[in-house]
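Peer 1: If you scroll down you'll find the structure; I have some questions about it.
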Amino acid sequence: MAAADAEQAVLAKQETKQDCCMKTELLREDTPMAADEGSTEKQEGETPMAADGETNGSCEKSGDPSHLNAPKHTQENTRASPQEGTNRVSRVAENGVSERDTEVGKQNHVTADDFMQTSVIGSNGYFLNKPALQGQPLRTPNILTSSLPGHAAKTLPGGASKCRTLSALPQTPTTAPTVPGEGSADTEDRKPTASGTDVRVHRARKTMPKSILGLHAASKDHREVQDHKEPKEDINRNISECGRQQLLPTFPALHQSLPQNQCYMATTKSQTACLPFVLAAAVSRKKKRRMGTYSLVPKKKTKVLKQRTVIEMFKSITHSTVGAKGEKALDDSALHVNGESLEMDSEDEDSDELEDDEDHGAEQAAAFPTEDSRTSKESMSETDRAAKMDGDSEEEQESPDTGEDEDGGDESDLSSESSIKKKFLKRRGKTDSPWIKPARKRRRRSRKKPSSMLGSEACKSSPGSMEQAALGDSAGYMEVSLDSLDLRVRGILSSQTENEGLASGPDVLGTDGLQEVPLCSCRMETPKSREISTLANNQCMATESVDHELGRCTNSVVKYELMRPSNKAPLLVLCEDHRGRMVKHQCCPGCGYFCTAGNFMECQPESSISHRFHKDCASRVNNASYCPHCGEEASKAKEVTIAKADTTSTVTLAPGQEKSLAAEGRADTTTGSIAGAPEDERSQSTAPQAPECFDPAGPAGLVRPTSGLSQGPGKETLESALIALDSEKPKKLRFHPKQLYFSARQGELQKVLLMLVDGIDPNFKMEHQSKRSPLHAAAEAGHVDICHMLVQAGANIDTCSEDQRTPLMEAAENNHLDAVKYLIKAGAQVDPKDAEGSTCLHLAAKKGHYDVVQYLLSNGQMDVNCQDDGGWTPMIWATEYKHVELVKLLLSKGSDINIRDNEENICLHWAAFSGCVDIAEILLAAKCDLHAVNIHGDSPLHIAARENRYDCVVLFLSRDSDVTLKNKEGETPLQCASLSSQVWSALQMSKALRDSAPDKPVAVEKTVSRDIARGYERIPIPCVNAVDSELCPTNYKYVSQNCVTSPMNIDRNITHLQYCVCVDDCSSSTCMCGQLSMRCWYDKDGRLLPEFNMAEPPLIFECNHACSCWRNCRNRVVQNGLRARLQLYRTQDMGWGVRSLQDIPLGTFVCEYVGELISDSEADVREEDSYLFDLDNKDGEVYCIDARFYGNVSRFINHHCEPNLVPVRVFMSHQDLRFPRIAFFSTRLIQAGEQLGFDYGERFWDVKGKLFSCRCGSSKCRHSSAALAQRQASAAQEPQENGLPDTSSAAAADPL
């Protein structure tokens, strides 16, 4: 199949070039080329013009009138050559290299030998007049360089052998079409046409530095590289095919892969952030009571939440207590009524009636099952029981007898008579949920009907009715149902008092004594339940008991049929491992935990069968213990110790949830209750379905951290509220959804719980509270327990208010560290922004909450330099509000103090505004720019004087702040101060001292431009001059990206790009872009790895817009633009230079060499060659970047013989190997204030070395005047020694 795919890929490449196999071909063609950077490049060119009086090739005159007045050359008025037409027909390979015919010459460039052309417009805007009968060159050469035989250019590192030799360069301007693959066209094909023609001028070009090792690599035959291509083809093809397969995963339906509340969150996160007003309009069309409501059941209509969900979910956070709670006699249905998986269908009629009730401003209270024997026997009288049975029987008889199955497979819980009755009523065609009874429906029932007595008392008086009620559920099991057995046993084991009553009534139990002992249902299987399967979040719900510690299984689920060890335990979705262990009776029916490791009882009715259970979970009937699996006497069982199992796949529960296991015998039925209070508490605290079924906010596989609820009064209050719900029947209250918001804000835990039980939507938003949710209110007040309750009940943890505030923002702004920790651990996003662009870090920094800021930064997901809509960073907010310790913290975390806001103020401006001299000193010690001016021309001294901040004024004056600097209004700091104030006096004195010493002229650094990039860079680049009166250079156009003035035919076809399909940060070895670069060369901070070869830098292929990774992946650095603080300044002897305003670590991206993309032939006719950078193409046409007329700050970077920058070829938006982007990375630690420099290359100095010398000042300078003189002396001495070989011997023989 792989061979067939490869053959099909090759065929598709030959025919259509648009098949997905183009990715495979591109990998096969590009990878060897990326590794072949050291191969020999054929370069050609002509002798260039010299620099205009500046040194190191980066300095020119302030203006160039000839260029400024020249007409611009546009693409529209360019006439294509015949070769260009051929090139359009030729095929372009996926790697960007043209696969044109070998006879095709250079395209899109003016040939120098065409004397029939009388007038041509060059790409630089000049008219190129060429008389047909004259042999003049296209440009009049400068007198200084007319006789220079070299062609200088800045070059890339790793190819010293690629520079053109002076002896091979032609002396005529005539050229012939270049034949690719046949060597240098200029050196072989150019032939003189007349002996009297002028000598062509070769242009100076900056190049990549060449190493000695590069000479050997460059000298290798190209065929050797091609030999290595073959074994890589199959590997690359497989990699590409795998990448394509990863692009087409089979995703399940959204409602099947996530609970509906998760789907709600997943969609509303992005929608809320992008279209807040559209969402608000859409939501407002609903009734106010229905705003934001959603169900926990996928693909269901909106409905109120059910009572059983809230009780069930809080079983994971309540903990058992020892003492009086054990005295309560609670029936086992306390767990099963709320733990079963009842699917309440919301019919249209039901939804309409509920909406009508909501429009009147009230929610229906949840009707607690009256027949539920959770009510303690001590507090419930027989009269109350009779009344309850009458009411429930009335409801049963009123429902029509249809007997149809409605999702019967999902309703097969046999835990209690109450659940059977409810499902029986539902299957009878009852449209209303029996859990929530609208008041008007209850009012319709004006007369009572005979009751079938389906309750705990019905077990004693009417066994026939029990069997009838059980028939509806028995169909859900695949084996013979034990419904009637369970019901009889329930009647036997309901309570201690009932046991005594049952002993006196043998007529009920005497029919079948064997059914008195409950048997397990380990081998019974219940059909799938859509609700439980969805809320299980595709994870196993098993809880393991390992040495008295409980752990959660995190394995994925394959089969969704439900299982449980007994009717006391909830229905579970299990993984294959736990399904097999369930069938082997390794799950204790008493507590529902898997007996994994520790001390257990083991019953062996047969040699090949063993039943595991806890000693205290044995079934007890009439003071006799029995095996809860088979009913055999427990005395026959033996205690075994199972070795500790591998628990690496489990999640250990909170310490508070484990203490219930220390006394696992609390299920002892001799106390009169099959689910006594301790057993109920233990089940609630460790029930596996609670955290599984209520995980609405986190991604798949995220377990809600129940340990986030701290031990304290909130925990005790919650426990008491849950116990009250389980032991008593609360009054039928009618709550308005608005009450949930106020109760959450006031910390009324019990009321919040009751309202959630009643089904009030936890995402209800208050219209008059900026559409804030109860979670906003709880987070704002710091009620962690209520936050946990709301999140577990389905509250959207990232819900946004009208001003786009999230609950995490409210907690951070109000300094509730515990709430912040809980929300982040529960999955809240830390980087959303509110309507003003502020994150939670901005809000906390503004208020000075040190601990919150420290925790947010330690989380690792927060950007310490994030800016809001005003451009203000957390550092600026902390500075303005005088939070000194917070400023120190942010500075230690890497905060950039020179980031400018929208008005180009830096932190020092805001320190002057606030008047905090301590922060100002900290900022100045961190090398903050004291002379920075904002958009109004104000320096920090201006602002301090205007705000009358005397201490700051004195501090700035002591640091030599310019008191004479004028802003755009023409005001000096002295004029900004209040007349005769203390600040005015200090400024006046400073000015007088300066004026009193006119004989000591001090060079004052003046800011001649606040940003030479005019805002095109993310970080402004100021220009200063402290040497002379030269203004900021204006004889060029600043551009932040490469530009063209003539067609270059760069292959930007997105289908030709090789791309990755990474889901991580692209740091793994499987990233396709990293493989093209041999590996990802960036670390997590965006710096080059230490093993990066600075001498011969490899090609770097960054991730592009065709990749599936995120925009902030690790393999995107250069495309993020300028990040370092740079400054253009006037040097003493090298014209303009560039220096850093901050410390730049090793391997940091500094800037990119940006200019005009031109061809090699076009570079030969350019008059100014000081800004040419050779792109070092290996095959075919050679291209250059000319920063003379268009460029960025890198055009001012001077040469240095010990460079602190190295140029690297990088590919981003395209992968055309002819046009790499040149990125400068630091080769060592660059100190703040240090001048930047890179090695121009030998080719540049071969031409320019005769015009000027290098003045880098390095001890290893190779191109200084002294080094040049030494080389000339050595060169002159060698011929002399060769001409007189016997001079030394003759002198020795001379007696004189």
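For all residues, glycine too, the Cβ spot is worked out from N, Cα and C.
Residues as originally present; substitutions not included.
Keep in mind the model is a prediction, meaning the values are calculated, not measured.
Copying in the features that Swiss-Prot gives for the protein in this structure:
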- CYS1060, CYS1073, CYS1103, CYS1107: Zn(2+) 2 binding site (BINDING)
- CYS1066, CYS1103, CYS1109, CYS1113: Zn(2+) 3 binding site (BINDING)
- 1058-1121: domain 'Pre-SET' (DOMAIN)
- 1124-1241: domain 'SET' (DOMAIN)
- TYR1153 to Val: In LM7; does not prevent methyltransferase activity; when associated with F-1240 (MUTAGEN)
- CYS1201 to Ala: In LM4; does not prevent methyltransferase activity (MUTAGEN)
- TYR1240 to Phe: In LM7; does not prevent methyltransferase activity; when associated with V-1153 (MUTAGEN)
Peer 1: Reduce the DSSP letter at TYR1153 (mutagenesis position) to three states and note it down.
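Peer 2: DSSP call for TYR1153 (mutagenesis position): strand.
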Peer 1: Cα-Cα separation of TYR1240 (mutagenesis position) and CYS1060 (Zn(2+) 2 binding site), in Å?
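Peer 2: So the alpha carbons of TYR1240 (mutagenesis position) and CYS1060 (Zn(2+) 2 binding site) sit roughly 35 Å from each other.
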Peer 1: Can you tell me which recorded positions out of CYS1103, TYR1153, CYS1201 are within 10 A of CYS1066 (Zn(2+) 3 binding site) by Cα, answering none if there aren't any?
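Peer 2: For CYS1066 (Zn(2+) 3 binding site), the recorded positions whose Cα atoms are within 10 Å come to CYS1103.
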Peer 1: Sequence gap of 6 or more, Cβ distance under 8 Å: name the residues on the same chain that satisfy this around CYS1073 (Zn(2+) 2 binding site), in order along the sequence.
Peer 2: GLN1058, TYR1059, CYS1060, CYS1066, CYS1080, PHE1101, GLU1102, CYS1103, ASN1104, CYS1107, ASN1115
Peer 1: Determine how many residues of the domain 'SET' (1124-1241) DSSP places in helix, in strand and in coil.
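Peer 2: Per-class counts: 9 helix, 48 strand, 61 coil.
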Peer 1: DSSP-wise, what's the residue breakdown of the domain 'Pre-SET' (1058-1121) into helix, strand and coil?
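Peer 2: Counting residues per DSSP class in the domain 'Pre-SET' (1058-1121), I get 8 helix, 4 strand, 52 coil.
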Peer 1: Quiz question: given the mutagenesis positions TYR1153, TYR1240, which has the greatest number of C-beta atoms lying within 10 angstroms of its own C-beta?
Peer 2: TYR1240
Peer 1: Can you list the residues of the same chain, besides CYS1066, CYS1103, CYS1109, CYS1113, whose Cβ falls within 8 Å of the Zn(2+) 3 site's Cβ centroid?
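Peer 2: Once CYS1066, CYS1103, CYS1109, CYS1113 are set aside, the remaining close residues are CYS1060, CYS1062, ASP1065, CYS1071, CYS1073, CYS1107, TRP1110, ARG1114, ASN1115, ARG1116.
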Peer 1: In sequence order, what residues of the same chain, 6+ apart, have a Cβ less than 8 Å from the Cβ of CYS1201 (mutagenesis position)?
Peer 2: ASP1239, CYS1254, CYS1256, SER1258, LYS1260, CYS1261, ARG1262, HIS1263
Peer 1: To what whole number does the mean pLDDT across the domain 'Pre-SET' (1058-1121) round?
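Peer 2: That region's mean pLDDT is 91.
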Peer 1: Around the recorded Zn(2+) 2 site, report the further residues of that chain (criterion: Cβ within 8 Å of the mean position of the Cβ atoms of CYS1060, CYS1073, CYS1103, CYS1107; site residues excluded), sequence-ordered.
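Peer 2: Checked against the 8 Å cutoff, the neighbours are TYR1059, CYS1062, CYS1066, CYS1071, MET1072, GLY1074, PHE1101, GLU1102, ASN1104, ALA1106, SER1108, CYS1109, CYS1113, ASN1115.
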Peer 1: So for CYS1107 (Zn(2+) 2 binding site), how many other CB atoms are inside 10 Å of its CB?
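Peer 2: For CYS1107 (Zn(2+) 2 binding site), the count of other Cβ atoms within 10 Å is 22.
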Peer 1: Report the same-chain neighbours of CYS1109 (Zn(2+) 3 binding site): residues 6+ apart in sequence with Cβ closer than 8 Å to its Cβ, ordered by sequence.
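Peer 2: Residues satisfying the criterion: CYS1060, VAL1061, CYS1062, VAL1063, ASP1064, ASP1065, CYS1066, CYS1071, CYS1103, ASN1115.
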